[in-house]
Amino acid sequence: MRYSLRQDIAVEPVIAGWYGWSYLLPPQTLARFVHNRFNRIVESYLDDPQVHAAAVRQRRMHGGPWIHAHEHRDAIEAWYRETAPRRERLDELFEAVRRLEEDILPRHHGECLDPVYQELPAALAGRVEVFYGRDNRTADYRFVEPLMYASEYYDESWQQVRFRPVTEDAREFALTTPMLEYGPEQLLVDVPLNSPLLDAVFRGGLTGTELDDLAARFGLDGERAARFASYFEPTPAASEAPAPASSSEEDVLEYVGHACVFARHRGTTFLVDPVLSYSGYPGGAENRFTFADLPERIDHLLITHNHQDHMLFETLLRIRHRVGRVLVPKSTNASLVDPGLGGILRRLGFTDVVEVDDLETLSCGSAEVVALPFLGEHGDLRIRSKTGWLIRFGERSVLFAADSTNISPTMYTKVAEVIGPVDTVFIGMESIGAAASWIYGPLYGEPLDRRTDQSRRLNGSNFPQAREIVDALEPDEVYVYAMGLEPWMGVVMAVDYDESHPAIVDSDLLVRHVQDKGGTAERLHLRRTLRL
């Protein structure tokens, strides 16, 4: 008898006690989130958990700084007090960056910066470069990111996973609640997120002895080992197992939820912005694409940008053992707001990661991939690591524009002059996004005033902007996606649409615009098989 992980078991990444995502992996950004956001959330909660309880009961408050576990105050307080000594090292790194930004660099206005290296706090000495901007007066810096990962501040013992059953499609918002064991059905395991042990969990096909050995290597025994074993089920023999929905060798283009699209072309497989749902529980949406539908091999994994709903660690870890090469946009900043995606993914256990620059072309098996410029949706911050992926499947070209915003009206006209017409366009139209501080606030040197923050929202394209993209690229098919409509996206998003919401109005207008011109258009939801 062999055993594999049940399809209804989530394995959630945990970093420093919080739901793991990309800005929590580099130590310099983790320190900012812990100091500027997480500590404040916990202390507010401990002061008055009923305020948090009242907030999370209101749908419009989801996504705010509220803990979704008001009945577990004692457990959260105990965890917070016990981990305080471990947070001291992150506090040290936070203070070092604060001193550099607020005390050291502002004293220099054009003269040689060599003396700065002698002033650097120990946490940053030998790990940053300082320089001037082109005005020759504003001093700035960048991290030497590999040295930050090699430092004592990058501590893999902060990393865990939490096993728990999923009972419905809808997921509770996870980014503001400590990831503890809140019930006997949950299990926290100490393990680096890049550990091959996790690949063994997700690959499955384990004998009983191998399953016992895996529990032991996770440091589990007794009741905890038995709980771990309960997350696995007998694996059907190969002749009895149902074939995954994507196991056919036919060419296919399949939307599978939010911004995730699966494609197969002449035997080469692609997955864009992977976020997948679970299965194995009653009441789930019919015909949704789940982990069980994936092929054994994903030749090329493409990520458009570094937001939680496009680069979800929870999905990435579960499919890592299937993935060949990962394509990501190039980052050139090495700053707090723009850590390198390549470095993050390599520390997450991916070995073949390629960083691609604007309009660079790569051969990917039977297809060709081009990285297109991506403007907007990042709060007007200097963030380079974002791209739209154009994939040429033989004679047919498909653009995954993600949340690109057409704030430079002539750019797509100029792009079209280089790449030619595009057959199919996927475009996100969350035209009223969160304020920039919702993601980036903990990374700021000083907080934005509310008026400025609200003016720099993480917006996708509205109707006029999306229309100009479509008119410039002349596609036959246009699909609105990446709207957060699927219930499982609630784990990292907090959208609440009705028919009057600007995103729904804008996307309806775009669909009609394309259809009026004789094209095919649709706002996608859950799953859709398309021609390739």
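Quick reminder: no glycine exception, Cβ is built from N, Cα and C everywhere.
Original residues throughout; no substitutions modelled.
For HIS307 (Fe cation 1 binding site), the same-chain residues 6+ apart in sequence whose C-beta sits under 8 angstroms from its C-beta are ASP403, ILE439, LEU458. What Swiss-Prot records for HIS305, HIS307, GLU377, ASP403 is Fe cation 1 binding site.
For the recorded site, HIS310 (Fe cation 2 binding site), the DSSP three-state label reads coil. Here Swiss-Prot flags ASP309, HIS310, ASP403 as Fe cation 2 binding site.
Counting Cβ atoms from all protein chains shown, GLU377 (mutagenesis position) has 23 others lying within 10 Å of its own Cβ. Quoted from Swiss-Prot, the note on the mutagenesis of GLU377 to Asp is: Unable to generate the hydroxylated product.
DSSP assigns GLU430 (mutagenesis position) to coil in the three-state reduction, outside any helix or strand. Sequence-distant contacts of GLU430 (mutagenesis position), defined by Cβ-Cβ distance under 8 angstroms and a gap of at least six in the same chain, are ASP403, ASN459, GLY460, ALA482, MET483, GLY484, VAL495, ALA503. Quoted from Swiss-Prot, the note on the mutagenesis of GLU430 to Ala is: Decrease in activity. Interacts strongly with the diiron cluster.
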Under 8 Å by Cβ from ASP309 (Fe cation 2 binding site), counting only residues of that chain that are 6 or more apart: HIS258, ALA259, ASP273, VAL275, ALA482, GLY484, MET489, VAL492, MET493
Pairwise Cα distance for HIS305 (Fe cation 1 binding site)/GLU377 (mutagenesis position) [Å, integer]: 10
Surrounding CB atoms that lie within 10 Å of the CB of HIS305 (Fe cation 1 binding site), all protein chains: 23
Cα-to-Cα gap, HIS310 (Fe cation 2 binding site) vs GLU377 (mutagenesis position), nearest whole Å: 13
Any further residue of that chain within 8 Å (Cβ to the Cβ centroid of HIS305, HIS307, GLU377, ASP403) of the recorded Fe cation 1 site: THR304, ASN306, HIS310, PHE374, HIS378, LYS386, ALA402, SER404, GLY428, LEU458, GLY460
Cβ-Cβ neighbours of HIS310 (Fe cation 2 binding site) (radius 10 Å): 23
